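Feature annotations, reproduced from Swiss-Prot:
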- D7, E52, D76: Mn(2+) 1 binding site (BINDING)
- D7, E52, D76: Mg(2+) 1 binding site (BINDING)
- D7, D125: Mn(2+) 2 binding site (BINDING)
- 1-140: domain 'RNase H type-1' (DOMAIN)
- D7 to N: Loss of RNase H activity, loss of dsRNase activity. Does not complement E.coli double deletion mutant (MUTAGEN)
- E52 to Q: Loss of RNase H activity, loss of dsRNase activity. Does not complement E.coli double deletion mutant (MUTAGEN)
- D76 to N: Loss of RNase H activity, loss of dsRNase activity. Does not complement E.coli double deletion mutant (MUTAGEN)
- K91 to A: Retains RNase H activity, considerable loss of dsRNase activity (MUTAGEN)
- D125 to N: Retains RNase H activity, loss of dsRNase activity. Complements E.coli double deletion mutant (MUTAGEN)
- C145 to A: RNase H and dsRNase activity increase slightly, decreased thermostability; when associated with A-58 (MUTAGEN)
Amino acid sequence: MIIGYFDGLCEPKNPGGIATFGFVIYLDNRKIEGYGLAEKPFSINSTNNVAEYSGLICLMETMLRLGISSPIIKGDSQLVIKQMNGEYKVKAKRIIPLYEKAIELKKKLNATLIWVPREENKEADRLSRVAYELVRRGKLRDIGCIILT
């Protein structure tokens, strides 16, 4: 069974802070990690939910490149998980294109998305915080996804 975790944050304020994300994939006896910058720092579109969706998209794009199918994907954002599972509607205009891309990737992967409490998502959270610190120090400037392992 292949399991992926994603997380996002926007600090020091939400919206309008630095939106970063992290993800981890457990693939057989390997661990693949990644993180990234979701949006231009301190912009109106820099939000926690944009970061969460960006982390999910980056995770699923990485899974597709690895040829993974039918993964279980876990995240601690109830909003994102419930929107992706059709339980909540997507209302925020800035989220709609991210949601549509994520749904397309979910279908391609045949992925199952499950909400988990924050305590079960520590690795992805840690990676989103690593990305945040790199942005703060000027070492991560480009929006996008970085695969670490």
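Cβ atoms here come from the backbone N, Cα and C positions, even for glycine.
Because the structure is a prediction, the values reported are computed rather than measured.
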Tell me whether D76 (mutagenesis position) sits in a helix, a strand or coil according to DSSP.
coil
Starting from E52 (mutagenesis position), work out which of the mutagenesis positions listed here (D76, K91, C145) have their Cα within 10 Å, and give them in sequence order.
D76
Near D76 (mutagenesis position), which mutagenesis positions out of D7, K91, C145 have their CA within 10 Å?
D7
An 8 Å radius from the center of the D7, E52, D76 Cβ atoms defines the neighbourhood of the Mn(2+) 1 site; name the other residues of that chain inside it, in order.
F6, G8, L9, F21, G55, G75, S77, V80, N121, A124, D125, S128
Taking the domain 'RNase H type-1' (1-140) alone, what is its mean pLDDT?
98
Tell me which of the mutagenesis positions D7, K91, D125 ends up closest to C145 (mutagenesis position) in space, Cα to Cα.
D7
Can you give me the same-chain residues 6 or more apart in sequence from D125 (mutagenesis position) with a CB-CB distance under 8 Å?
D7, L9, G22, D76, R118
Among D7, E52, D76, the one of these mutagenesis positions whose Cβ has the fewest neighbouring Cβ atoms within 10 Å:
D76
Taking helix as H, G and I and strand as E and B in DSSP, count the residues of the domain 'RNase H type-1' (1-140) in helix, strand and coil.
58 helix, 35 strand, 47 coil
